[in-house]
Amino acid sequence: MTLNKTDRIVITLGKQIVHGKYVPGSPLPAEAELCEEFATSRNIIREVFRSLMAKRLIEMKRYRGAFVAPRNQWNYLDTDVLQWVLENDYDPRLISAMSEVRNLVEPAIARWAAERATSSDLAQIESALNEMIANNQDREAFNEADIRYHEAVLQSVHNPVLQQLSIAISSLQRAVFERTWMGDEANMPQTLQEHKALFDAIRHQDGDAAEQAALTMIASSTRRLKEIT
């Protein structure tokens, strides 16, 4: 995907914040300095600030400019923020927090999917699974299929309130998948088997097996995340 100038500056400044060049509570350079540094206009820098505010990485203070927000206010459900944090430093507390959220949400989704999935839902899940199998050596295509797989499982629950959380859930999953993809023979067959086990449990309307399959999947990805972080 081609990034425009605004996106590139957002990534640069976002990483600088997360990686500690600008610490929480400290000011970012003034607009004029950033315009000179990135050879761009004030309008572009203001767009960048809006994007960083949406990620809750900065706060704007009247007449004073942009300041780095406290770390506990950062939007960890933003895929970019989570990726930048994970690539910068191993934080066992963050890994634990991510696992807690997934363990809380995904097994329940799996159980409800087993109870409620229609034939059309099953076809969507199976289609995504087949794409994962077909693209198991293509990191980007595999991860996109993996996200579609989990989104299809979530959609099969038919809970409109839960579906409103799908963006947040998918952001968390996407950040994890981007870091834990392993195409080697020691990991990929297990990953595919775990996804097939969940699909089979949903297809057979076995809520207990679906819940256990989700827990197994989370445990595996958490293990891989700890190994590489």
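Heads up, the Cβ atoms here are built off N, Cα and C, so glycines get one too.
Within its own chain, His195 (mutagenesis position) has Leu129, Met132, Asp146, Tyr149, Met217 as residues 6 or more apart in sequence whose C-beta sits under 8 angstroms from its own. Feature annotation from Swiss-Prot assigns Zn(2+) binding site to Asp146, His150, His195; the stated evidence is experimental evidence.
Across the residues of the domain 'HTH gntR-type' (1-71), the predicted structure has a mean pLDDT of 95. Marked as domain 'HTH gntR-type' by Swiss-Prot on the basis of sequence analysis: 1-71.
The Cβ neighbour count for Asp7 (mutagenesis position), using a 10 Å radius and every protein chain shown, is 15. Record note (Swiss-Prot), mutagenesis Asp7 to Ala: Loss of DNA-binding ability and repressor activity. The unchanged residue is displayed.
Taken residue by residue with DSSP, Thr40 (mutagenesis position) is part of neither helix nor strand, so it is coil. Among the sequence features in Swiss-Prot, the mutagenesis site Thr40 to Ile is noted as follows: Loss of DNA-binding ability and repressor activity.
Counting every protein chain shown, the number of other Cβ atoms lying within 10 Å of the Cβ of Arg102 (mutagenesis position) is 21. As a published mutagenesis entry, Arg102 to Ala appears in Swiss-Prot alongside the note: Shows a decreased binding to both DNA and D-galactonate.
While the structure shown retains the original residue, Swiss-Prot records the mutagenesis experiment Glu106 to Lys with this note: Completely non-responsive to D-galactonate. Does not affect binding affinity for the dgo operator. Spatially close to Glu106 (mutagenesis position) yet at least six residues away along the chain are His150, Ala214, Met217, Ile218, judged by Cβ distances under 8 angstroms.
Experimental mutagenesis is annotated in Swiss-Prot for Asp146 to Asn, with the remark: Completely non-responsive to D-galactonate. Shows a slight loss of repression ability.
Swiss-Prot gives this note for the published mutagenesis Asp146 to Ala: Shows increased DNA binding but can be slightly reverted in the presence of D-galactonate. Strong decrease in binding to D-galactonate.
Swiss-Prot documents His150 to Tyr as a published mutagenesis change and attaches the note Completely non-responsive to D-galactonate.
In Swiss-Prot, the entry for mutagenesis Gln173 to Ala states: Shows a decreased binding to both DNA and D-galactonate. The structure shown retains the original residue. Around Gln173 (mutagenesis position), the same-chain residues at least 6 positions away in sequence with a Cβ under 8 Å from its Cβ are Arg102, Asp146, Ile147, His150.
Experimental mutagenesis is annotated in Swiss-Prot for Trp181 to Ala, with the remark: Shows no significant effect on the binding to DNA and D-galactonate.
Under its mutagenesis annotations, Swiss-Prot gives Thr191 to Met the following note: Completely non-responsive to D-galactonate. Does not affect binding affinity for the dgo operator. In this structure, Thr191 (mutagenesis position) is part of a helix by DSSP.
In Swiss-Prot, a mutagenesis experiment is listed as His195 to Tyr, annotated with the note Completely non-responsive to D-galactonate.
Each residue contributes its Cα atom, and for Thr40 (mutagenesis position) and Asp7 (mutagenesis position) these two points are 13 Å apart. Secondary structure at Asp7 (mutagenesis position), taken from DSSP and collapsed to helix, strand or coil, is helix. Neighbours of Asp146 (mutagenesis position), defined as other CB atoms within 10 A of its CB across all chains, total 23.
Listed mutagenesis positions: Thr40, Thr191. The one with the lowest count of other Cβ atoms within 10 Å of its Cβ is Thr40. His150 (mutagenesis position) has a Cβ environment of 24 other Cβ atoms inside 10 Å. Annotated Zn(2+) site Asp146, His150, His195; additional same-chain residues within 8 Å of its Cβ mean position, judged by their own Cβ, are Ala128, Leu129, Met132, Ala145, Ile147, Arg148, Tyr149, Val153, Gln173, Phe177, Met217.
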